[in-house]
Amino acid sequence: MSFTNATFSQVLDDLSARFILNLPAEEQSSVERLCFQIEQAHWFYEDFIRAQNDQLPSLGLRVFSAKLFAHCPLLWKWSKVHEEAFDDFLRYKTRIPVRGAIMLDMSMQQCVLVKGWKASSGWGFPKGKIDKDESDVDCAIREVYEETGFDCSSRINPNEFIDMTIRGQNVRLYIIPGISLDTRFESRTRKEISKIEWHNLMDLPTFKKNKPQTMKNKFYMVIPFLAPLKKWIKKRNIANNTTKEKNISVDVDADASSQLLSLLKSSTAPSDLATPQPSTFPQPPVESHSSFDIKQKILHLLNEGNEPKSPIQLPPVSNLPLNPPIQSSNSRLSHDNNSFDPFAYLGLDPKNPSASFPRVVSQNNMLTNKPVLNNHFQQSMYSNLLKDQNSVQHLFAASDMPSPMELPSPSTVYHQVFYPPTSTSVSSYGLGKTPQPAYGSSSPYVNGHQTQQISSLPPFQSQTQFLARNSDNSGQSYNSEGDSNSKRLLSMLSQQDTTPSSSTLSKEANVQLANLFLTPNSLETKKFSDNSQGEEISDNLHGESCNNPNANSVHSAQLLQALLHPSATETKEETPKKTSDSLSLLTLLKSGLPTPANDLQNKSQNNERKASSQVKELEVKNYSKSTDLLKKTLRIPRNDEPLEAANQFDLLKVSPQQKSEVPPKRNELSQSKLKNRKKKENSETNKNHVDMSPGFVKILKRSPLADQKKEDTQESDFKGSDDHFLSYLQSVVSSNSNGLH
């Protein structure tokens with residue numbers, strides 16, 4: 001039928017008869033199935049009828065379906081709701097599964113894409129909706145053939161596909177690799193596919209990172225499948241590489257085995273070798289190789305690297321001389337112990353060197369019956385060896401240095417070791433002590449450093465004591481005139497084992513004088529509440545009674561006899577007898593009566609009271625009971641330091657709160673030294689001597705005025721040590737007598 005002059009109403013009648021009136025009854029009852037038929041009628045109208053009649057209008061599917069619903073009597077019942085029916089059809093159409101294929105080339109770098117008929121259509125893989133009761137693979141084959149004209153039934157793999165759901169519609173595309181680039185594609189449908197082309201996967205959007213997204217809208221139907229396609233290609237390439245390696249190894253082995261079999265089976269040489277051209281020159285005869293020789297060569301080549309190595313055979317040494325000649329010009333080499341034996345050096349038996357080697361039974365040995373070296377060569381070899389040895393020995397013989405043979409054994413060499421003294425070793429120094437040896441008389445002789453005697457005091461304490469002793473000695477300046485009494489007094493103080501001398505002083509007077517002076521309670525319990533008393537005590541030190549340079553030192557000697565020998569005293573106090581000058585001295589000191597020199601003493605007292613400022617308090621501590629401490633306490637300054645001597649014996653009151661604040665200013669004696677002295681003196685003293693321990697006086701100096709200092713120095717220039725000593729004793733006795741009263 002020709003539609004060249006047909007009207008639009010005639011065209012609708014023809015389309016209704018073709019696609020709707022002849023449908024089965026069950027499809028006519030379903031709006032969805034009727035809509036599919038209306039879509040087929042629309043395609044026929046656009047593809048064929050309008051091609052014959054250009055005057056017919058081009059309509060869309062929605063408008064075309066509305067006109068057909070109104071024109072066909074079977075569709076009148078849905079004419080009023082045809083809009084709703086068409087919307088239901090579109091929703092149903094998007095839920096129909098779609099099947100297609102992705103066709104790749106041999107390198108899997110390009111794929112086949114198709115473009116719709118309209119200009120606004122984009123690129124996509126060939127695919128289509130599945131029909132009723134149609135399988136997925138059959139639908140994919142059919143759609144690929146309709147859109148591209150390529151039959152992929154023999155290449156499709158049902159297990160290789162990409163399945164996705166886009167907007168509620170399931171899409172499955174089967175991957176078909178290995179399509180040739182020379183394949184000709186042509187669509188089998190009318191006005192559905194406009195282009196079919198190969199596209200490089202690297203040029204597609206989202207397939208490669210960091211690539212500008214150009215023309216993305218044209219590939220919107222391809223983009224969702226690119227990521228899974230890239231993963232599939234990667235896995236496929238890895239699998240192909242492994243299979244290729246296996247195939248290559250198998251092919252190589254097969255070729256090698258086939259060549260080997262061909263060589264073994266051939267009875268002659270290979271026939272493919274080029275035969276020589278005939279020439280006029282005479283040719284050498286060519287030896288014919290049998291098949292056995294070829295096989296032997298092949299086996300030899302195959303087993304060339306696996307042959308066991310034959311053991312190395314040593315040359316026979318049975319022909320060597322048993323006793324090689326020894327030529328020695330040195331007398332030292334003639335000795336058995338010093339001679340050089342090459343066989344012993346090599347670990348061989350000198351008498352039978354050949355017996356030292358293991359005997360190996362060898363066959364086909366051509367050298368067993370022949371000598372390895374002739375006798376002349378052996379003679380020269382041994383002579384050269386001995387010449388070298390003799391040259392070394394000759395060097396030792398020519399020099400004065402002994403040879404290694406003449407050196408003594410290490411056991412006879414003695415090394416003398418010197419141990420230098422250490423920096424921490426200090427020799428102790430004590431009064432009246434002699435240094436003791438490091439070892440006793442029974443100790444063996446040791447050739448080395450002997451340990452020096454180390455002081456029992458701590459390093460800092462012994463050093464302090466040593467500095468104090470040096471400072472005391474350096475501060476003393478002795479005068480040559482009128483100093484005999486002072487020297488005598490110091491010599492008597494330094495003696496420890498002084499025997500009592502016969503004197504006119506009675507024992508009772510010595511006892512009372514020693515008790516008055518040495519009793520610590522008299523010094524500790526004395527309270528000086530009045531300042532005038534303290535001034536009076538200090539003034540007594542500068543009295544005129546001490547100004548006589550010609551005073552007799554007998555009193556000092558007798559007094560020291562009583563002080564140094566307290567064991568001769570008695571506990572009972574008796575009234576002193578006035579039998580000698582010392583008794584009168586004791587009575588005078590005890591009574592505190594004025595002496596003929598009281599006038600000068602009163603003058604000095606007045607001057608001292610005018611010049612005295614503030615009196616500092618002292619701390620009196622009892623440290624030890626030894627007489628040596630008393631000697632250190634009673635040290636009287638010389639004529640060059642009168643003011644210091646006067647200030648040292650100012651006994652003042654010390655409050656309990658200030659005892660902790662007053663720091664000691666004199667160098668304290670070490671406790672260990674005092675203990676040693678105490679042990680020696682306890683053996684000599686009496687048991688009653690326990691309470692007779694002197695106190696150690698800690699003194700704070702006071703500074704008089706400058707003008708008064710000059711006057712005191714002028715007055716004390718002619719004072720002797722005995723005068724100072726007697727003045728000090730007088731002040732102590734007077735203070736004790738006042739305290740007792």
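The backbone N, Cα and C atoms fix where each Cβ goes, glycine too.
Modelled residues match the original; the substitutions are not represented.
Database features, via Swiss-Prot:
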BINDING   R167, Y220  ATP binding site
DOMAIN    94-227  domain 'Nudix hydrolase'
MUTAGEN   R18 to A  Abolishes interaction with dcp1
MUTAGEN   F19 to A  Decreases interaction with dcp1
MUTAGEN   F44 to A  Decreases interaction with dcp1
MUTAGEN   E143 to A  Abolishes the decapping activity in vitro
MUTAGEN   E192 to A  Abolishes the decapping activity in vitro
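A straight line from the CA of R18 (mutagenesis position) to the CA of R167 (ATP binding site) spans 33 Å. Sorted by the number of other CB atoms within 10 A, the mutagenesis positions E143, E192 start with E192, the lowest.
Annotation: F19 carries the greatest number of neighbouring Cβ atoms among the recorded positions F19, Y220 [cut-off 10 Å, Cβ to Cβ]. Sequence-distant neighbours of F44 (mutagenesis position) (same chain, six or more apart, CB under 8 Å from its CB) are L15, R18, F19, listed in sequence order.
In this structure the C-alpha atoms belonging to E143 (mutagenesis position) and E192 (mutagenesis position) are separated by 12 Å. R167 (ATP binding site) has a Cβ environment of 7 other Cβ atoms inside 10 Å.
Taken residue by residue with DSSP, R167 (ATP binding site) is part of neither helix nor strand, so it is coil. In this structure the C-alpha atoms belonging to E192 (mutagenesis position) and R167 (ATP binding site) are separated by 23 Å. Counted with DSSP, the domain 'Nudix hydrolase' (94-227) comes out as 26 helix, 41 strand, 67 coil.
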